[in-house]
Amino acid sequence: MSFVPGQENAGGRSSSGNRAGNGILKKTTWADQTERGPNNQNRGRRNQPKQTATTQPNSGSVVPHYSWFSGITQFQKGKEFQFAEGQGVPIANGIPASEQKGYWYRHNRRSFKTPDGQQKQLLPRWYFYYLGTGPHAGASYGDSIEGVFWVANSQADTNTRSDIVERDPSSHEAIPTRFAPGTVLPQGFYVEGSGRSAPASRSGSRSQSRGPNNRARSSSNQRQPASTVKPDMAEEIAALVLAKLGKDAGQPKQVTKQSAKEVRQKILNKPRQKRTPNKQCPVQQCFGKRGPNQNFGGSEMLKLGTSDPQFPILAELAPTVGAFFFGSKLELVKKNSGGADEPTKDVYELQYSGAVRFDSTLPGFETIMKVLNENLNAYQKDGGADVVSPKPQRKGRRQAQEKKDEVDNVSVAKPKSSVQRNVSRELTPEDRSLLAQILDDGVVPDGLEDDSNV
């Protein structure tokens, strides 16, 4: 039994004639029941052979094979494409957990020439293929292949290939890529919003079922060339506009001190409950220092705020507005209006208490528990986020402090003893006779021995 992504209980013969590739029933018309020749199916155009790995050109603009999902495009240079263990497999209806295994394939897109004559290389785009399908259908899970990143669900058996049929673009659209809650998308990448292909028979069936009058009008429209949009046209136009303005498409916008200050002030002007902390306005500036009443946030998360790559995991636990009001205990408390010199105003606090319950079946449970344990009561740990480094002193203040330290370190001479003070005065006749007697006897009185050399 082969599975078809996007369809419930899909078998090897993936669908009957009245089911679209995305699993939605469509209206059966007369045109769907009649036999169609090659020309009718393609509305007068020549049959386009399905491109495979051997028939597609090497220009870099053709997507290898046909992935069931839209791609993930890189928009920042130097970023690495990777998922955490157990993450990275796109969600699709009808695919059991045992079949959720495969790899992401890097598609190197073509380069183009800017108006000033320079060659610009578009950043790569990644596509997902189930194990045993796609450009590396013969590879085993975990093989070291350039441009391949292996992913699998924790319940999948990676020793066997997936029982997934290949996608036929004429009958199945590419499914917009979605991941399980808690999945962390690689930094510098974004998910394409929808597939690039559409069934060729949809517009034909619609036009043939309108009646003879509209059929003539539609046949005249067939002579007009169909307008096609290349997958990379949007990127090319954006790059050309940026090149005309003298900017590099791959260069991130620089944040100056002035712009960061403006962003920070804009956030702080909002009510406290509407602030969103980020790099320019950290958590402690928005909500104050950590303590018993605000006990969440490690050092890294306090710096980055909601820009922290782990924050989307925590956002899965955040209650909705409805859950906040209807699932919490609320209490309205009136607070003091301030000092006597301030204008009188009524201040209230809407105090709330509640709980968010989850268990080990929640997708990404282990990662969520790890992030919670790292950030809950982190201020109590040694060297926690609440330890603030001292502000650097200004140059003038530092020099004054150094000069004061030098003055403090200078040793001041002690006052002379009474004997030392007496030696400096003139000797009286009595002193001279006493000194002569001492010299004759050869005895030096106590206290005068050390002072005789002064």
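Along the chain as shown, residues are numbered 1 onward.
Just so you know, glycine gets a Cβ as well, placed from its N, Cα and C.
A 10 Å cutoff on Cβ-Cβ distances gives ARG125 (RNA binding site) a total of 21 other Cβ atoms nearby, all chains included. Annotation source Swiss-Prot lists RNA binding site at ARG109, ARG125, ARG167.
What Swiss-Prot records for 64-193 is domain 'CoV N NTD', and it gives sequence analysis as the kind of evidence.
In the domain 'CoV N CTD' (260-383), helix, strand and coil residues by DSSP number 51 helix, 16 strand, 57 coil. Look at Swiss-Prot and you will find 260-383 tagged as domain 'CoV N CTD', backed by sequence analysis.
One entry in Swiss-Prot concerns the mutagenesis experiment GLY12 to Ser. Its note says: Almost no FGL2 transcription.
PRO38 to Leu appears in Swiss-Prot as a published mutagenesis result, with the remark: Almost no FGL2 transcription.
For GLU85 (mutagenesis position), no same-chain residue 6+ apart in sequence has a C-beta under 8 angstroms from its C-beta. In the three-state DSSP assignment, the secondary structure recorded for GLU85 (mutagenesis position) is coil. Swiss-Prot gives this note for the published mutagenesis GLU85 to Gln: No effect on FGL2 transcription.
Among the mutagenesis experiments that Swiss-Prot reports, VAL321 to Ala is described with the note: No effect on FGL2 transcription. Less than 8 angstroms from the CB of VAL321 (mutagenesis position) sits no same-chain residue that is six or more residues away.
Ranking the binding-site residues ARG109, ARG167 by other CB atoms within 10 A of the CB puts ARG109 at the bottom. Take ARG109, ARG125, ARG167, the residues named in the record as contacts for RNA: the widest Cα to Cα gap among them comes to 21 Å.
Mapped onto three states, the DSSP output places ARG109 (RNA binding site) in coil.
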